[in-house]
Amino acid sequence: MSSTVAASTMPVSVAASKKESPGRWGLGEDPTGVGPSLQCRVCGDSSSGKHYGIYACNGCSGFFKRSVRRRLIYRCQVGAGMCPVDKAHRNQCQACRLKKCLQAGMNQDAVQNERQPRSMAQVHLDAMETGSDPRSEPVVASPALAGPSPRGPTSVSATRAMGHHFMASLITAETCAKLEPEDAEENIDVTSNDPEFPASPCSLDGIHETSARLLFMAVKWAKNLPVFSNLPFRDQVILLEEAWNELFLLGAIQWSLPLDSCPLLAPPEASGSSQGRLALASAETRFLQETISRFRALAVDPTEFACLKALVLFKPETRGLKDPEHVEALQDQSQVMLSQHSKAHHPSQPVRFGKLLLLLPSLRFLTAERIELLFFRKTIGNTPMEKLLCDMFKN
């Protein structure tokens, strides 16, 4: 098992291995016997195309990109630098995986020189502003957001642009704070030092690590919302303290939808040990599984998730707010966004908007105290959740 020991320049020992012979990876026998099929030259999994100079799978290309961009240094815990790197073992030693990426011919310069992709939010916004998206509708901004403006065409266009930018900011925040199943899988394994028992999303350490990352992403999502960061700082903290548990559950549901089941709901016996983690009661597990099934049945898309998160975050009834009117305007705007997106992208489902709103009460089935106890107590100990959230938010 590997562990991250620093964030600096790429280690010389690993970088030097790039000069070694890449070996004969890349072509495997087609199970049909017709001919060779493309394989990942790093782990042997099915290749999704050329990445950074070689044929590779999404998992290995993503791992290589993150390692280079973050300038991570890994240390082989076994010490020999000869750990197996195949589809079944690729997450066991990050040092050997990175070494094999370089040996196979992946180019670090291709990562560093890669153009950052334009966010989907900006693409969507540009399309709306140029009128190239026939499905887009004029977005009505809340008066409290738009503020007083002169009558006439100018005020209409300004209102529409404000609505477009609100939607764009939601989608941008969603893109910047998205945790993929593959990301969690690869980052979880740094929490264990035992090469024989790598942490996985279903292990005890994996559950706690994934929970912490999902909470961090929820806070990051809120911080990336300009309309949220424009609120008084005290209001931001109060809203986050009020909504963190629902944002965490929404993030966990969104993360688990592509998976067969949610690893966070794994029973203690499947997690390696029940010690240190209280088990979800059977009724709680069943209810959460049913909730995830409802999200899956509706095939909730990223934009809808973003709007639902905004509705959960912007609660004007939260006690202690300095500017509840502004928060209420943001909540109204979030509903407008969700309604118009549903009509534009799912015209054959006239009741979809209502069904999406009816998903929200299920997020309050587990109290914040219960979620903290089940998923975070071992990680944070006696540290108050409010302090953890504040530290995450400030950093």
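Positions of Cβ are set from backbone N, Cα and C atoms, glycine also.
Every position carries its original residue.
Positions annotated as domain 'NR LBD' by Swiss-Prot: 162-395.
Looking at Swiss-Prot, the entry for mutagenesis of LYS178 to Arg says: Greatly reduced levels of PIAS3-mediated sumoylation. Completely abolishes sumoylation; when associated with R-315 and R-322.
Every protein chain considered, the tally of other Cβ atoms within 10 Å of the Cβ of LYS315 (mutagenesis position) stands at 18. As a published mutagenesis entry, LYS315 to Arg appears in Swiss-Prot alongside the note: Little change in sumoylation. Completely abolishes sumoylation; when associated with R-178 and R-322.
The Cβ of LYS322 (mutagenesis position) lies under 8 Å from the Cβ of PRO232, ARG234, ASP235, each of these being in the same chain and 6 or more residues away along the sequence. Looking at Swiss-Prot, the entry for mutagenesis of LYS322 to Arg says: Little change in sumoylation. Completely abolishes sumoylation; when associated with R-178 and R-315.
Across all of the domain 'NR LBD' (162-395), the predicted model scores a mean pLDDT of 78.
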